[in-house]
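What Swiss-Prot records for 34-84 is domain 'bHLH', and it gives sequence analysis as the kind of evidence. Among the mutagenesis results in Swiss-Prot, Ser38 to Asp has the note: Significant decrease in transcriptional activation by the CLOCK-BMAL1 heterodimer. Significant decrease in transcriptional activation by the CLOCK-BMAL1 heterodimer, reduced nuclear localization and DNA-binding; when associated with D-42. The residue drawn here is the original one. What Swiss-Prot notes for the published mutagenesis of Ser42 to Asp is this: Significant decrease in transcriptional activation by the CLOCK-BMAL1 heterodimer. Significant decrease in transcriptional activation by the CLOCK-BMAL1 heterodimer, reduced nuclear localization and DNA-binding; when associated with D-38. Lys67 to Arg appears in Swiss-Prot as a mutagenesis experiment; the accompanying note says: Decrease in sumoylation and its transcriptional activity. Abolishes sumoylation and interaction with ESR1 and decrease in its transcriptional activity; when associated with R-851. For Leu74 to Glu, Swiss-Prot lists a mutagenesis experiment annotated as follows: Reduced BMAL1 binding. Abolishes transcriptional activation by the CLOCK-BMAL1 heterodimer. Feature annotation from Swiss-Prot assigns domain 'PAS 1' to 107-177. Annotation source Swiss-Prot lists domain 'PAS 2' at 262-332, citing sequence analysis. One mutagenesis experiment named in Swiss-Prot is Trp284 to Ala, and its note says Reduced BMAL1 binding. Slightly reduced transcriptional activation by the CLOCK-BMAL1 heterodimer. The domain 'PAC' annotation in Swiss-Prot covers 336-379. Here Swiss-Prot describes Ser427 to Ala as a published mutagenesis experiment; the accompanying note says: Significant loss of phosphorylation. For the mutagenesis result Ser431 to Ala, the note given in Swiss-Prot is Significant loss of phosphorylation. Quoted from Swiss-Prot, the note on the mutagenesis of Pro656 to Ala is: Reduces histone acetyltransferase activity; when associated with A-658 and A-659. What Swiss-Prot notes for the published mutagenesis of Tyr658 to Ala is this: Reduces histone acetyltransferase activity; when associated with A-656 and A-659. For the mutagenesis of Asn659 to Ala, Swiss-Prot gives this note: Reduces histone acetyltransferase activity; when associated with A-656 and A-658. The structure shown keeps the original residue. Looking at Swiss-Prot, the entry for mutagenesis of Gly669 to Ala says: Reduces histone acetyltransferase activity; when associated with A-670 and A-672. One entry in Swiss-Prot concerns the mutagenesis experiment Ser670 to Ala. Its note says: Reduces histone acetyltransferase activity; when associated with A-669 and A-672. Annotation of the mutagenesis experiment Val672 to Ala in Swiss-Prot: Reduces histone acetyltransferase activity; when associated with A-669 and A-670. Record note (Swiss-Prot) on the mutagenesis of Lys851 to Arg: Decrease in sumoylation and its transcriptional activity. Abolishes sumoylation and interaction with ESR1 and decrease in its transcriptional activity; when associated with R-67.
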Amino acid sequence: MVFTVSCSKMSSIVDRDDSSIFDGLVEEDDKDKAKRVSRNKSEKKRRDQFNVLIKELGSMLPGNARKMDKSTVLQKSIDFLRKHKETTAQSDASEIRQDWKPTFLSNEEFTQLMLEALDGFFLAIMTDGSIIYVSESVTSLLEHLPSDLVDQSIFNFIPEGEHSEVYKILSTHLLESDSLTPEYLKSKNQLEFCCHMLRGTIDPKEPSTYEYVRFIGNFKSLTSVSTSTHNGFEGTIQRTHRPSYEDRVCFVATVRLATPQFIKEMCTVEEPNEEFTSRHSLEWKFLFLDHRAPPIIGYLPFEVLGTSGYDYYHVDDLENLAKCHEHLMQYGKGKSCYYRFLTKGQQWIWLQTHYYITYHQWNSRPEFIVCTHTVVSYAEVRAERRRELGIEESLPETAADKSQDSGSDNRINTVSLKEALERFDHSPTPSASSRSSRKSSHTAVSDPSSTPTKIPTDTSTPPRQHLPAHEKMTQRRSSFSSQSINSQSVGPSLTQPAMSQAANLPIPQGMSQFQFSAQLGAMQHLKDQLEQRTRMIEANIHRQQEELRKIQEQLQMVHGQGLQMFLQQSNPGLNFGSVQLSSGNSNIQQLTPVNMQGQVVPANQVQSGHISTGQHMIQQQTLQSTSTQQSQQSVMSGHSQQTSLPSQTPSTLTAPLYNTMVISQPAAGSMVQIPSSMPQNSTQSATVTTFTQDRQIRFSQGQQLVTKLVTAPVACGAVMVPSTMLMGQVVTAYPTFATQQQQAQTLSVTQQQQQQQQQPPQQQQQQQQSSQEQQLPSVQQPAQAQLGQPPQQFLQTSRLLHGNPSTQLILSAAFPLQQSTFPPSHHQQHQPQQQQQLPRHRTDSLTDPSKVQPQ
């Protein structure tokens, strides 16, 4: 029993130990599992992070679009870092040391300043003489565009006598096969030599001129420039020729002019269409300059105000500018030619100006000239000048297309200064901050004073080929332009032959389709201008026709009116006391000056020709404007005869009298005595006997007719004043007067001439002497004083002075007979067969009576 108890105790102890062991094992397993889980999590996190980094690194590697494994990504990353390290080392070696330049200048600005100071440009040449790069500064020094030199041989720009020497210098390194080591390229390959280079010209026909230059540079292997820093340079080399090209070297040099330049010329434009505005006086002095001008020309506004614009122009451009300014003064606006403007930094820049004249808003007088100046490049100037000369200008794209040719392995068109600097183990790149420095860095064209360094060639050297058809087209275009300007009426059909002729012209060999289309566009523009001018001329013609129609309507209204004249009879002769002018049924008695225009029949048609034109004209007197002229005057009606005077048809007219006839009341100082008859063949008697200060002209004559004309408003266009000196008969220009001939008195010239011939010469001389002794101050003398004298005829006229040169007076007739012949009944019954119709005079133009101002 005791044993049983002890056994039970022992079994319980064993069971307790087994359970504790099992529990311990379970605890240990749980701990290991937890550690394993955490370790797996951390490992997975690390792997995920590593994969993310590898993926990000692979995405940054260039040139491969396919998915790469981790080892490839790591390998390419190592290669990239290695090349980057090499590039950094090269950049550090080529970096300009800080003690060479001021700290405030960048490498680009310092490089441009050095080029300006050296009067040079960069040039990269292959060993066979092919030019692969040239800087833009060559334009201001040698007047060549970079596109003219790239892909060309250097020997084309060197005199023939220097070809062998230059070729020997460039090919020297080829004799040493082991000299192309990096050490040799860095230290022992500097080369310097002098030669002559051809200077460019606008006209290829001009004689060639060479400038003496100095080359200073080094041979550089193209493999020394890393692919990552080529900046597109590698793309210009075709892949099939790249291995052979990479084994070659080039000569990168700074080309300097032997003769320094004092006045620079900036030929390139960094930003197109740079412009500024200014205002000038009519004497072309600066009145205003806007804020955009100082960065371009260097002058502040106060520095140029008051100075003449011609002080800043190149002497060779003054003549063309003067012509442009004359055109501006004639037409009020225009565009100047290309010209050079001197900046404050003593540099020439090319400008073109659009200008117009502004006028005062009140008095319409020109105030000043507004100018908009645009900066242009030398390439544009040269292209325009060559177009004027009829020379084909090669397009810039053609030079760039040459680099696409697969048959040439060394035609490389580099486009920036950075590439040449990289070949020279330099890597500066132009920055936006160096814009002002670039403008001041371009050097000028060689001064003509440096002629000792120039070698002119024989003028028999054949010039560059140009297109004669293009030149002819340009000349034809200019001739069409001159015809369109000078012609007064141009039809639209004029432009059709020109367009068809231009379309039928054969395209010469070498002329591109683009150039031919540009010429057709110019011809189309000329055609549009001609059509526009034609439309303007047609509009002017229509307007003039409308004005002519209105004038004809006024003439018809004037011809529809009548004129009635009342003659007052006196004892010794005829005293015309009043003149009544009627229009329809109304009689206007207001005193109004009458403007008329007419012509004088030549004296040789009536007389022998001994009387000059000046003697035929009646001296005019000034009619003073007084208040009495505004008052109305009644028309005197007495023993008068109403006469209707016939008209004259057109005849030969000479010696026009440019004045206006005004019939007024008699005055003491306005007497003109005109003889009623004059001898035709008498050369001894003087026509004008007296001419006193009271403006009286007295003609010696026997029988005279005293007339008194009173001013009355006339609605017609002309009044014919009696004048026995010229014709011998009163004539008017109204066709309606012919309807009153049944009641009118018509006198013939033949009767007057017969009466003059029948009169003895002695009696005529006595009458002339007696008329010279008579001094009658007015026609208001009593009739009793004239009983003992033969009847005299006086004509008193007053004419208004005014500035219309077209107004003329016809003095064509007089009244030679006495008062007994004037009654209409007596004339109609006894003298019907003696009436004679004289030609009708027609005046050139009529003055509107409404526009006549009282004097």
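Each Cβ is built from the backbone N, Cα and C atoms, and glycine gets one as well.
None of the substitutions listed is reflected here, since the structure keeps the original residues.
Are these features on the surface or tucked inside, and what are their neighbours?
DSSP states for the domain 'bHLH' (34-84), grouped as helix (H, G, I), strand (E, B) and coil, give 42 helix, 0 strand, 9 coil.
Every protein chain considered, the tally of other Cβ atoms within 10 Å of the Cβ of Ser42 (mutagenesis position) stands at 10.
Annotation for Lys67 (mutagenesis position): same-chain Cβ neighbours under 8 Å, separated by at least 6 residues, are Gly58.
Note on the domain 'PAS 2' (262-332): mean pLDDT across this stretch is 86.
Other Cβ atoms within 10 Å of the Cβ of Trp284 (mutagenesis position) number 16 in total over all chains. In the three-state DSSP scheme, Trp284 (mutagenesis position) is classed as coil.
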Report the DSSP secondary-structure composition of the domain 'PAC' (336-379) as helix, strand and coil residue counts.
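Split into helix, strand and coil, the domain 'PAC' (336-379) gives 2 helix, 27 strand, 15 coil.
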What are the helix, strand and coil residue counts for the domain 'PAS 2' (262-332) according to DSSP?
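Residue counts for the domain 'PAS 2' (262-332) by secondary structure: 29 helix, 16 strand, 26 coil.
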Cα of Ser38 (mutagenesis position) to Cα of Leu74 (mutagenesis position): how many Å, rounded?
29
Which chain-mates of Leu74 (mutagenesis position) that are at least 6 residues away have a CB under 8 A from its CB, listed by sequence?
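Long-range Cβ contacts: Ile54, Leu57.
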Quick check for the class: what is the C-alpha distance, in angstrom and rounded, between Trp284 (mutagenesis position) and Ser42 (mutagenesis position)?
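Spelling it out, the Cα of Trp284 (mutagenesis position) and the Cα of Ser42 (mutagenesis position) are 86 Å apart.
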